[in-house]
Amino acid sequence: MTVMSGENADEASAAPGHPQDGSYPRQADHDDHECCERVVINISGLRFETQLKTLAQFPNTLLGNPKKRMRYFDPLRNEYFFDRNRPSFDAILYYYQSGGRLRRPVNVPLDMFSEEIKFYELGEEAMEKFREDEGFIKEEERPLPEKEYQRQVWLLFEYPESSGPARVIAIVSVMVILISIVIFCLETLPELKDDKDFTGTIHRIDNTTVIYTSNIFTDPFFIVETLCIIWFSFELVVRFFACPSKTDFFKNIMNFIDIVAIIPYFITLGTEIAEQEGNQKGEQATSLAILRVIRLVRVFRIFKLSRHSKGLQILGQTLKASMRELGLLIFFLFIGVILFSSAVYFAEAEEAESHFSSIPDAFWWAVVSMTTVGYGDMYPVTIGGKIVGSLCAIAGVLTIALPVPVIVSNFNYFYHRETEGEEQAQLLHVSSPNLASDSDLSRRSSSTISKSEYMEIEEDMNNSIAHYRQANIRTGNCTATDQNCVNKSKLLTDV
């Protein structure tokens with residue numbers, strides 16, 4: 001190895017074998033110098049050799065920045081030593097050689113290779129490309145409010161795992177949702193059901209009919225429902241004013257479900273008040289039909305649990321990622337229903353006791369047969385109809401089985417991504433900086449070696465520099481174009 005300081009470069013150029021006539025421009029000398037410079041990298045005993053210009057393509061990385069890699073230099077062996085994973089470095093070095101292409105070796109686990117990417121500081125862009133190649137779905141960024149109190153409120157209501165009070169609020173919210181769903185179901189029991197078509201009781205006193213009309217505001221179910229709606233409204237309003245973006249707030253499907261969950265209550269309340277004030281019996285039947293439809297919307301409150309349930313979130317993400325496969329499944333079922341309903345109709349057309357009066361009437365039979373449900377309310381009686389029914393069931397099994405592996409694969413991906421430990425969580429939320437400041441480097445250096453050890457290494461390196469410079473000058477085996485220069489900001493080695 002030949003090592004020399006930048007301040008002695010002119011002296012070395014005067015030695016035998018170094019041109020002095022100026023026939024070679026300095027720029028050309030510098031280019032040849034850069035071309036011939038090589039560096040040895042030792043990865044746990046396995047030595048790699050490459051050119052410095054290859055590493056210099058990415059100056060913000062650990063190997064591409066001379067200051068960053070300086071603390072790993074071994075002056076006695078004239079190489080950089082890293083006690084890291086060997087198989088991973090093949091891909092790391094190829095990243096420099098290929099100009100930015102990163103491929104994980106098949107024998108290196110995903111989390112281990114991610115740690116190597118972070119150690120060599122390849123940057124967030126390289127990590128994102130790596131995750132994309134590995135099949136990771138890019139997660140949406142979730143910005144936080146800028147104001148401190150607004151951020152605290154947002155974390156309190158939006159992220160239950162952020163603090164203890166946030167968990168308490170999440171538990172209260174889940175309990176209120178469950179109570180609301182239980183009330184929605186219990187009020188339909190015959191023993192507790194209040195007939196909305198006639199909300200009153202008749203008593204006869206001295207040949208006089210007295211009608212006592214029940215008041216909805218005294219109904220226990222309505223009172224409990226009101227308390228639940230108060231909590232839902234409070235939670236929605238607080239999260240709206242604390243959210244970082246009002247536009248993104250309304251784009252979130254969960255917030256849309258929250259709004260839909262409370263609208264039926266206010267519509268029902270307004271309708272009841274209008275009926276009591278107007279007392280128009282002619283419009284009562286119409287309003288009751290509308291109210292029944294509106295009350296049905298309350299069942300969507302069960303989806304509010306997905307805000308606090310990882311399982312429901314995984315299911316939703318799986319369905320969202322599998323929309324193409326689900327669309328193909330529905331399309332195949334649609335084709336099968338048309339084909340087999342038509343076939344069974346014509347196969348049973350001559351049968352007097354046929355259950356299939358028309359092709360649309362046979363749609364139901366085709367659907368339940370292809371999904372292998374088979375209610376038995378409609379069935380073929382002829383031999384031809386039974387053959388069609390058998391083919392319909394077989395085709396249904398094959399049709400449903402085709403997209404299932406893709407959907408299961410998506411579910412496994414989202415499930416493992418949500419349930420794996422902190423190590424995988426760091427992989428999915430990695431944010432490695434592109435640049436490291438000198439203060440960070442000094443802190444990391446101090447944590448690696450002590451000051452006395454560093455001074456000893458520096459002294460040995462200076463002695464090595466002087467030794468190799470004198471040896472090369474005496475032998476005259478090196479020229480100015482293949483000399484290695486060492487100064488305060490740059491360390492170059494030649495092997």
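Each Cβ is built from the backbone N, Cα and C atoms, and glycine gets one as well.
Sequence unchanged from the original; the noted substitutions are absent.
Features as listed in Swiss-Prot:
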type	residues	note
MUTAGEN	Ser309 to Thr	In ADMS: Dominant negative mutation that abolishes channel activity; leads to myokymia, neuromyotonia, spontaneous epileptic seizures and premature death
MUTAGEN	Ala352 to Arg	Is not blocked by the scorpion mesomartoxin
MUTAGEN	Ser357 to Pro	Is not blocked by the scorpion mesomartoxin
MUTAGEN	Tyr379 to Val	Is blocked by the scorpion mesomartoxin, with an IC(50)=16.60 nM
MUTAGEN	Arg443 to Cys	Abolishes phosphorylation by PKA; when associated with A-446
MUTAGEN	Ser446 to Ala	Abolishes phosphorylation by PKA; when associated with C-443
VARIANT	Ile400 to Val	In RNA edited version
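Distance noted between the C-alpha atoms of Tyr379 (mutagenesis position) and Ser309 (mutagenesis position) is 42 Å. Cβ-based neighbour count (10 Å, all protein chains) for Ser357 (mutagenesis position) stands at 10. All protein chains considered, the CB of Ile400 (variant position) has 15 other CB atoms within 10 Å. In this view, Ser309 (mutagenesis position) is surrounded by 14 other Cβ atoms within 10 Å of its Cβ, with every protein chain counted.
Note: the Cα of Ser357 (mutagenesis position) and the Cα of Ile400 (variant position) are spaced 28 Å from each other.
In the three-state DSSP reading, Ala352 (mutagenesis position) counts as coil.
Following the DSSP three-state reduction, the secondary structure of Ser357 (mutagenesis position) is coil. Across the structure, Ser309 (mutagenesis position) and Ala352 (mutagenesis position) are spaced 54 Å apart at their Cα atoms. Spacing of Ala352 (mutagenesis position) relative to Ile400 (variant position) is 33 Å (Cα to Cα, whole number).
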